[in-house]
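Q: My questions will all concern the structure given below.
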Amino acid sequence: MAMWIQAQQLQGDALHQMQALYGQHFPIEVRHYLSQWIESQAWDSIDLDNPQENIKATQLLEGLVQELQKKAEHQVGEDGFLLKIKLGHYATQLQSTYDRCPMELVRCIRHILYNEQRLVREANNGSSPAGSLADAMSQKHLQINQTFEELRLITQDTENELKKLQQTQEYFIIQYQESLRIQAQFAQLGQLNPQERMSRETALQQKQVSLETWLQREAQTLQQYRVELAEKHQKTLQLLRKQQTIILDDELIQWKRRQQLAGNGGPPEGSLDVLQSWCEKLAEIIWQNRQQIRRAEHLCQQLPIPGPVEEMLAEVNATITDIISALVTSTFIIEKQPPQVLKTQTKFAATVRLLVGGKLNVHMNPPQVKATIISEQQAKSLLKNENTRNDYSGEILNNCCVMEYHQATGTLSAHFRNMSLKRIKRSDRRGAESVTEEKFTILFDSQFSVGGNELVFQVKTLSLPVVVIVHGSQDNNATATVLWDNAFAEPGRVPFAVPDKVLWPQLCEALNMKFKAEVQSNRGLTKENLVFLAQKLFNISSNHLEDYNSMSVSWSQFNRENLPGRNYTFWQWFDGVMEVLKKHLKPHWNDGAILGFVNKQQAHDLLINKPDGTFLLRFSDSEIGGITIAWKFDSQERMFWNLMPFTTRDFSIRSLADRLGDLNYLIYVFPDRPKDEVYSKYYTPVPCEPATAKAADGYVKPQIKQVVPEFANASTDAGSGATYMDQAPSPVVCPQAHYNMYPPNPDSVLDTDGDFDLEDTMDVARRVEELLGRPMDSQWIPHAQS
């Protein structure tokens with residue numbers, strides 16, 4: 001069902017929220033009459049931070065205007081005449097509004113569509129059995145909204161009380177002036193004759209006594225009104241503090257935690273729009289109460305009456321200033337975090353946002369935000385309010401940006417699009433700590449003027465910790481530092497303290513989250529996979545996951561100490577698995593065609609009762625990012641065979657599916673699925689040509705084909721009897737595939753258009769030297785390409 005049809009079925013508060021999304025910036029009539037066209041456009045494909053995408057945004061604006069004009073032209077009849085005029089007016093209005101800033105139109109429509117989807121989803125979840133979590137969230141949000149309504153009513157009540165106090169005081173002042181006038185009349189009685197003076201004096205005395213009695217009584221009433229008003233403001237501020245604590249210390253902190261976990265591959269942190277609407281309501285109510293308190297102070301100064309009110313007002317004024325200060329400083333947040341693995345001399349982006357910028361008119365005097373990089377120790381000093389001015393750990397280019405107010409979405413934000421870390425200054429490292437364990441942070445600071453320079457706040461916010469690298473080879477270990485920090489950081493920590501040890505189930509959760517995100521798969525790590533990983537990490541043979549639940553994993557075990565008998569850490573091995581899956585094997589993993597997390601003995605145990613030609617794919621234990629084929633073929637020499645592991649470089653030359661298609665004696669994918677049924681859709685389709693076919697230039701085309709020497713004769717012997725070795729790839733694919741002898745190499749080291757990297761080149765040289773000089777391990781059957 002189209003989103004707009006569902007949106008029209010919203011009711012109550014959800015319907016009001018949906019209607020509030022529209023206005024002069026984007027009329028709801030445009031959404032209604034162009035609903036199908038709007039929902040069919042790829043609004044999310046445009047990168048709002050990339051100026052080069054401006055062309056796409058302009059095309060969308062032009063398309064929208066054309067569709068509106070077309071819709072207007074098709075209107076007929078009396079009612080159609082009015083609609084024709086209205087739609088034509090909207091076309092002109094939108095063209096005029098967004099002609100110079102088409103990106104704002106994209107931002108506006110994305111904002112609208114996102115919130116419509118959210119409202120529809122919340123409405124649907126609320127009516128489904130699976131919506132218990134959504135129900136709990138809705139209940140919490142309902143409670144917050146009810147508290148806002150209570151605060152609104154209380155604030156309206158204190159406004160009425162303040163007006164009553166003001167009117168009472170104004171009348172009191174008038175009567176007080178009358179009392180002064182009577183006193184002046186007493187002074188003039190001496191000019192009258194005795195009889196008239198006596199008569200006049202008696203009348204004035206009676207009037208004066210009556211008026212003074214009234215003034216004394218009214219002064220007490222005024223004082224009582226003032227005390228009652230101050231007490232009501234105290235109660236309002238208590239409720240405001242409670243509401244602000246829920247929003248800032250609960251909801252906003254949860255959003256930041258989701259943002260942190262999203263850095264590990266968790267679900268997106270979600271929109272800030274609901275949080276911003278709450279913060280704006282807080283700002284509005286706080287500011288109204290602050291203005292009321294200041295007016296009450298002015299009334300007290302205008303007519304001083306001895307009593308406790310002055311002290312009470314001074315207290316509530318200080319309290320509300322603290323509240324608004326906390327609101328402004330806490331709602332200056334990083335909407336889009338900088339990359340947590342930050343390479344020097346590389347462009348990066350970030351976005352900061354003030355959630356109360358529109359309501360407090362901060363945008364009337366657009367503030368400038370500055371970004372600097374500081375060390376972990378400098379971040380600690382900053383939070384202790386120690387003087388760290390101009391104490392930075394590096395130089396960032398393009399690090400200043402003016403905050404912009406986006407009328408369509410009501411957001412005040414600064415988009416740093418072209419920052420680059422020019423240099424970094426490292427601190428002395430502790431013990432075995434490497435450069436990829438050193439944490440920095442990007443500090444964003446600014447100065448906000450609130451209420452027409454009435455209040456000025458210095459605001460600062462820190463990014464999630466970043467690890468600075470100077471070469472791509474450091475990325476693996478830097479990612480481990482970031483993963484550990486994001487997963488196990490505790491709320492309110494001292495920067496950037498993390499536990500040195502965590503329970504194995506906690507690490508399992510983090511690894512699974514990262515794995516699914518990196519491989520971009522819903523097929524995560526199974527219980528059996530986690531048992532295999534635990535065996536690898538702890539060097540224990542138990543097959544029960546429960547046996548590992550109480551065991552702890554230290555950071556050193558994770559990515560500082562090598563695994564027993566290996567020259568790599570647990571994380572380096574796991575990251576290699578993710579890398580090869582992500583780059584070359586993702587569809588096969590999603591199909592369940594890769595068993596992966598089994599060792600050699602487990603593979604043999606699984607294959608022992610299977611027919612010859614059954615094979616499985618498992619991750620190599622000796623080669624980072626390697627995957628090997630284990631298969632069963634009972635011969636005089638052996639029963640189980642293991643092919644030398646393939647790596648990313650191998651799959652860059654020839655895909656896994658094509659390699660498996662070459663090996664005709666591999667028949668069944670474990671447990672019993674025919675190989676071609678699983679892999680044929682991934683074979684490279686090549687037109688069948690005679691073996692002697694020549695290219696236009698007269699050259700004979702070479703072939704690249706996977707060959708295992710021990711099985712080469714059997715797999716190519718077409719005249720032999722029908723054995724398992726005679727199995728060939730699917731008949732729809734030509735078995736004799738032709739390839740260029742030198743296929744494009746994705747390795748940046750060999751890219752003639754790229755930068756020459758000596759270290760990467762030496763890595764390749766060392767690898768080739770190692771392969772040439774390494775004695776053949778009897779556990780592997782070498783593979784070749786012919």
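Keep in mind that glycine also has a Cβ here, set from the backbone N, Cα and C atoms.
Swiss-Prot feature annotations, pasted as is:
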DOMAIN    589-686  domain 'SH2'
MUTAGEN   Thr684 to Ala  Fails to interact with INSR
VARIANT   Leu327 to Met  In strain: NOD; reduces DNA-binding affinity
Q: Between the Cα atoms of Thr684 (mutagenesis position) and Leu327 (variant position), find the distance and write it as a whole number of Å.
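A: Thr684 (mutagenesis position) to Leu327 (variant position), Cα-Cα distance: 59 Å.
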Q: Have a look around Thr684 (mutagenesis position) and count the other CB atoms within 10 A of its CB, chains all included.
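A: So the Cβ neighbour count for Thr684 (mutagenesis position) comes to 14.
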Q: Where DSSP helix means H, G or I and strand means E or B, what are the helix, strand and coil counts for the domain 'SH2' (589-686)?
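A: Across the domain 'SH2' (589-686), DSSP assigns the residues as follows: 31 helix, 22 strand, 45 coil.
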Q: So how many other Cβ atoms are close to Leu327 (variant position), meaning within 10 Å of its Cβ?
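A: Excluding its own Cβ, the number within 10 Å is 23.
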Q: Hey, does DSSP put Leu327 (variant position) in a helix, a strand, or just coil?
A: helix
Q: Let me know the model's mean pLDDT on the domain 'SH2' (589-686).
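A: Residues in the domain 'SH2' (589-686) carry a mean pLDDT of 89 in this prediction.
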